[in-house]
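Participant: Below is the structure I would like to discuss, written out as structure tokens.
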Amino acid sequence: MALKRINRELADLGKDPPSSCSAGPVGDDLFHWQATIMGPADSPYAGGVFFLSIHFPTDYPFKPPKVNFTTRIYHPNINSNGSICLDILRDQWSPALTISKVLLSICSLLTDPNPDDPLVPEIAHVYKTDRSRYELSAREWTRKYAI
């Protein structure tokens with residue numbers, strides 16, 4: 001079941017890739033993918049190329065994939081291990097969702113962080129109280145780690 005679904009998503013990604021994202025298997029292991037997200041132009045991550053690791057569980061799509069950033073990023077919802085605080089990767093997962101939709105959701109999280117559900121409270125505090133300092137740090141990290 002999982003393998004059939006993963007193969008279908010891979011074919012769909014090839015036919016209709018989401019803008020500014022790409023994903024595919026690492027070597028021959030269809031349960032382990034690498035994804036790339038281009039930093040959205042209207043965000044402090046513009047110009048950056050961010051790599052993510054995707055691990056599909058054997059009961060996919062009934063359980064969400066494990067997705068994390070392998071590129072460091074300064075963001076209130078993404079910690080230093082690359083873990084992402086995103087509801088659809090946890091309790092709001094649905095088998096109707098696809099990797100394409102997950103990547104688009106992560107892209108929109110880069111444009112619109114959610115400081116009210118932070119994984120890194122310190123960054124969320126800076127985001128809420130000093131937006132220009134947040135954007136400066138995010139741009140610096142992007143330049144340092146993602147370009």
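Yeah, the Cβs are placed from backbone N, Cα and C, and that goes for glycine too.
Pasting the feature list from Swiss-Prot:
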- Cys85: active site, glycyl thioester intermediate (ACT_SITE)
- 1-147: domain 'UBC core' (DOMAIN)
- Asn81 to Ala: Reduces ubiquitin transfer between ubc4 and pub2. No effect on ubiquitin transfer between ptr3 and ubc4 (MUTAGEN)
- Ser83 to Ala: Reduces ubiquitin transfer between ubc4 and pub2. Reduces ubiquitin transfer between ptr3 and ubc4 (MUTAGEN)
- Arg90 to Ala: Reduces ubiquitin transfer between ubc4 and pub2. Reduces ubiquitin transfer between ptr3 and ubc4 (MUTAGEN)
- Asp91 to Ala: Enhances ubiquitin transfer between ubc4 and pub2. Reduces ubiquitin transfer between ptr3 and ubc4 (MUTAGEN)
- Gln92 to Ala: Reduces ubiquitin transfer between ubc4 and pub2. No effect on ubiquitin transfer between ptr3 and ubc4 (MUTAGEN)
- Leu97 to Asp: Reduces ubiquitin transfer between ubc4 and pub2. Enhances ubiquitin transfer between ptr3 and ubc4 (MUTAGEN)
- Lys101 to Ala: Reduces ubiquitin transfer between ubc4 and pub2. Enhances ubiquitin transfer between ptr3 and ubc4 (MUTAGEN)
- Ser105 to Ala: Reduces ubiquitin transfer between ubc4 and pub2. No effect on ubiquitin transfer between ptr3 and ubc4 (MUTAGEN)
- Leu119 to Ala: Reduces ubiquitin transfer between ubc4 and pub2. Reduces ubiquitin transfer between ptr3 and ubc4 (MUTAGEN)
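Describe the structural context of each listed feature in the structure shown, including burial, neighbouring residues and relevant distances.
Facilitator: Sequence-distant neighbours of Cys85 (active site, glycyl thioester intermediate) (same chain, six or more apart, CB under 8 Å from its CB) are Asn77, Ile78, Asn114, Asp117, Pro118, Leu119, listed in sequence order. In this structure, Cys85 (active site, glycyl thioester intermediate) belongs to neither helix nor strand by DSSP; it is coil.
Under DSSP, residues within the domain 'UBC core' (1-147) fall into helix, strand and coil as 54 helix, 31 strand, 62 coil.
The local packing around Asn81 (mutagenesis position), expressed as other Cβ atoms within 10 Å of its Cβ over all shown chains, amounts to 9.
When other Cβ atoms within 10 Å of the Cβ of Ser83 (mutagenesis position) are tallied across all protein chains shown, the result is 16.
All protein chains included, Asp91 (mutagenesis position) registers 7 other Cβ atoms within 10 Å of its own Cβ.
The Cβ of Leu97 (mutagenesis position) lies under 8 Å from the Cβ of Pro61, Pro64, Ile88, each of which sits 6+ residues away along the same chain.
If you take the C-beta of Lys101 (mutagenesis position) and look for same-chain residues 6 or more apart in sequence within under 8 angstroms, you find Ile88.
If you draw a 10 Å sphere around the CB of Leu119 (mutagenesis position), it holds 18 other CB atoms from the protein chains shown.
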Participant: Quick check on the mutagenesis positions: of Gln92, Ser105, whose CB has the lowest count of neighbouring CB atoms inside 10 Å?
Facilitator: Gln92
Participant: Can you tell me which of the mutagenesis positions Arg90, Asp91, Gln92 is spatially closest to Asn81 (mutagenesis position)? Compare CA atoms only.
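Facilitator: Going through Arg90, Asp91, Gln92 one by one, the Cα closest to that of Asn81 (mutagenesis position) is Arg90.
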Participant: Compare the C-alpha of Ser83 (mutagenesis position) with the C-alpha of each of the mutagenesis positions Arg90, Asp91, Gln92, Ser105, and give the closest one.
Facilitator: Arg90
